[in-house]
Amino acid sequence: MTSVSPRYRNVPVPKVFLSFRGEEIRHGFISHLADALERYGIMFIIDKDEQRGNDLTSLLLRIKESKVALVIFSSRFAESRFCMDEIVKMKECVDERKLLVIPIFYKVRARDVSGRTGDFGKKFWALAQKSRGCQIKEWMEALECISNKMGLSLGDGRSEADFIKEIVKEVERVLATFTSEDTEDHHCQTVKLLKGLVVGCLAHQELPLVLVFTQVYYYVKFSIFFIEEIFSSCFRKGFVLKPCKEDLQINSISIPGIDLENFKNMMQQAMYELNQMLLQSLGNIDPHRDVAFENQPQDQPDSPIALPEERRVALEATKFCGHAAYWWNQTKTTRARIGKVLIHFWEKLKKKFKDTYDRTVRI
């Protein structure tokens with residue numbers, strides 16, 4: 001079981017994996033470190049239970065989900081077979097350049113960890129006597145690899161509070177590098193996706209509306225009001241207003257510049273963020289309840305903000321896309337049936353705003 005700190009940014013935030021051993025530091029140093037990471041909005045993964053089992057598949061998954069690992073070497077670290085297996089997996093990820101490890105030497109010397117000497121070495125060799133030769137070799141290589149990296153040490157007489165501040169500062173510095181890289185990658189994907197969606201929406205009038213809204217999501221990052229122009233354009237030109245064919249296969253649609261497998265994974269997050277941004281831009285609207293604009297007294301100071309008709313359609317359409325994204329990701333039906341679900345939501349939207357729909361289509 002792991003505890004993951006909450007999300008704080010739109011761009012996916014790299015997680016920090018904490019590896020340690022010992023009840024004596026769990027309720028002291030580790031708990032204070034975890035509190036500090038959470039205060040600074042740093043996502044982290046930490047095992048709640050001291051008895052962690054031997055599920056290496058789960059172990060590898062937790063490490064692979066992280067971009068940074070803090071290995072807290074203490075005198076008892078090497079007595080744990082599970083901890084030693086953790087750093088072996090970390091070394092594999094480091095070799096593949098998928099993980100950055102920061103060794104933290106908590107009241108142990110770095111050379112004792114690397115050379116398996118001192119109190120740390122005694123624990124290691126005691127464990128080695130109960131283990132296989134190939135396993136011992138992997139542990140030794142992992143210890144040397146990780147302990148020789150640039151790390152932080154807590155020596156005698158140093159304040160743990162100051163030491164924790166130094167650790168958090170270093171983690172923030174490292175994460176800033178990853179976040180910058182992720183933002184650049186995200187921007188490149190955005191440009192590629194936009195080009196493909198513009199061409200695809202023009203070429204395939206029977207595409208589900210969700211494709212258009214993904215396009216809107218990226219435009220809305222630059223200007224929230226651009227969404228009105230997109231809606232007006234879609235209504236006037238009749239894009240994606242026609243029902244899909246019964247045998248529509250989303251998989252068969254060719255959209256230049258789009259990998260549909262990656263697209264469906266990106267869509268749910270895109271729709272959620274679009275919905276949140278739109279709700280915030282439109283005023284005092286509670287996203288957790290349906291918004292009823294009909295017969296709303298507009299002269300009351302406590303009533304929701306009065307919205308133009310197109311914005312009402314925009315708001316409802318984002319709800320539609322949220323439903324569509326959910327079904328796309330959650331159902332196990334074929335993509336042809338998913339297309340029918342999207343059209344079902346679109347038909348409900350048309351009926352709710354029939355006057356607006358009829359007027360804009362005639363333009």
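Glycine is no exception: its Cβ is also placed from the backbone N, Cα and C atoms.
Annotation comment: Swiss-Prot describes 12-175 as domain 'TIR'.
DSSP assigns Arg21 (NAD(+) binding site) to coil in the three-state reduction, placing it in neither a helix nor a strand. The Cβ neighbour count for Arg21 (NAD(+) binding site), using a 10 Å radius and every protein chain shown, is 23. As annotated by Swiss-Prot, NAD(+) binding site applies to Arg21, Gly22, Glu23, Glu24, Ile25, Arg26, Gly53.
For Ser31 to Ala, Swiss-Prot lists a mutagenesis experiment annotated as follows: Decreased ability to induce cell death. When Cβ atoms from all protein chains are considered, those within 10 Å of Ser31 (mutagenesis position) total 12, not counting its own.
Within the same chain, residues at least six positions away from His32 (mutagenesis position) with a Cβ under 8 Å of its Cβ are Glu160, Ala161, Ile164. Quoted from Swiss-Prot, the note on the mutagenesis of His32 to Ala is: Abolished ability to induced cell death.
Here the Cβ of Glu86 (mutagenesis position) has 26 other Cβ atoms within 10 Å, regardless of which shown protein chain they belong to. Listed in Swiss-Prot as a mutagenesis experiment, Glu86 to Ala is described as follows: Loss of NAD(+) hydrolase activity.
Per Swiss-Prot, active site is recorded for Glu86. Glu86 (mutagenesis position) falls within a helical segment according to DSSP.
Quoted from Swiss-Prot for the published mutagenesis Lys149 to Glu: Decreased ability to induce cell death due to impaired homooligomerization. For Lys149 (mutagenesis position), the same-chain residues that are 6 or more apart in sequence and have a Cβ closer than 8 Å to its Cβ are Val101, Ile102, Pro103.
In this structure, Gly151 (mutagenesis position) belongs to neither helix nor strand by DSSP; it is coil. Under a cutoff of 8 A between CB atoms, and with a sequence separation of 6+ in the same chain, the neighbours of Gly151 (mutagenesis position) are Ile102, Pro103, Ile104, Phe105, Ala110. For the mutagenesis result Gly151 to Arg, the note given in Swiss-Prot is Abolished ability to induce cell death.
Neighbour list (Glu24 (NAD(+) binding site), Cβ cut-off 8 Å, at least 6 residues apart, same chain): Arg76. Packing around Arg26 (NAD(+) binding site) is summarised by its Cβ count: 16 other Cβ atoms lie within 10 angstroms of its Cβ, all protein chains included. Of all the binding-site residues listed here (Gly22, Glu23, Ile25), the one with the fewest other CB atoms within 10 A of its own CB is Glu23. Cα of Glu23 (NAD(+) binding site) to Cα of Glu86 (mutagenesis position): a span of 18 Å.
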